[in-house]
Amino acid sequence: MQFNIPTLLTLFRVILIPFFVLVFYLPVTWSPFAAALIFCVAAVTDWFDGFLARRWNQSTRFGAFLDPVADKVLVAIAMVLVTEHYHSWWVTLPAATMIAREIIISALREWMAELGKRSSVAVSWIGKVKTTAQMVALAWLLWRPNIWVEYAGIALFFVAAVLTLWSMLQYLSAARADLLDQ
């Protein structure tokens, strides 16, 4: 296995995850800002590793596997942390919706790949918008410098949940013929 800069960025994102969790729970006033900063750095590497892999023609099978895994683990852990912090339905409901969608679509992609139809459920533009809304909302909910940022984060978290459902319906619609084929 050959390591290149895009793959190393993805590995760096994975390595940041335990530090992100530890910093989140530090009993100091700067903990929310530091946790949000670590999350943002990790989120930027998610965009940057894919960009560099395509730009430098350094895509690898290992990188293609690890990138979505690192992304989903980072986001799921961030959702668990903000859900635990807020301990209210208005954060838990969108988080549960987004986590459920990721499980459903991951299973759908795997199944479609077995059928040789992976491109039928490739990432769409709405998925990219959803991811952006999700990352920004999570960063705001982690940072929470004031009540207005928290309200904006919760509102954007709901927007991300709606986009999550929309993109899931698009993926299921694209795979409908195969899903219903007996």
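Every residue, even glycine, has its Cβ placed from backbone N, Cα and C.
This is the original sequence, none of the listed changes applied.
Thr60 to Pro appears in Swiss-Prot as a published mutagenesis result, with the remark: In pgsA3; lowers activity, increases phosphatidic acid levels and reduces both the acidic phospholipids in the membrane and the total levels of phospholipids. Reduces the membrane-association of phosphatidylserine synthase PssA. All protein chains shown were included, and the count of other CB atoms within 10 Å of the CB of Thr60 (mutagenesis position) stands at 17.
Looking at Swiss-Prot, the entry for mutagenesis of Thr92 to Ile says: In pgsA10; lower activity. Packing around Thr92 (mutagenesis position) is summarised by its Cβ count: 15 other Cβ atoms lie within 10 angstroms of its Cβ, all protein chains included.
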Could you tell me which three-state DSSP class Thr60 (mutagenesis position) falls into?
coil
Give me the Cα-Cα distance between Thr92 (mutagenesis position) and Thr60 (mutagenesis position), rounded to a whole Å.
36
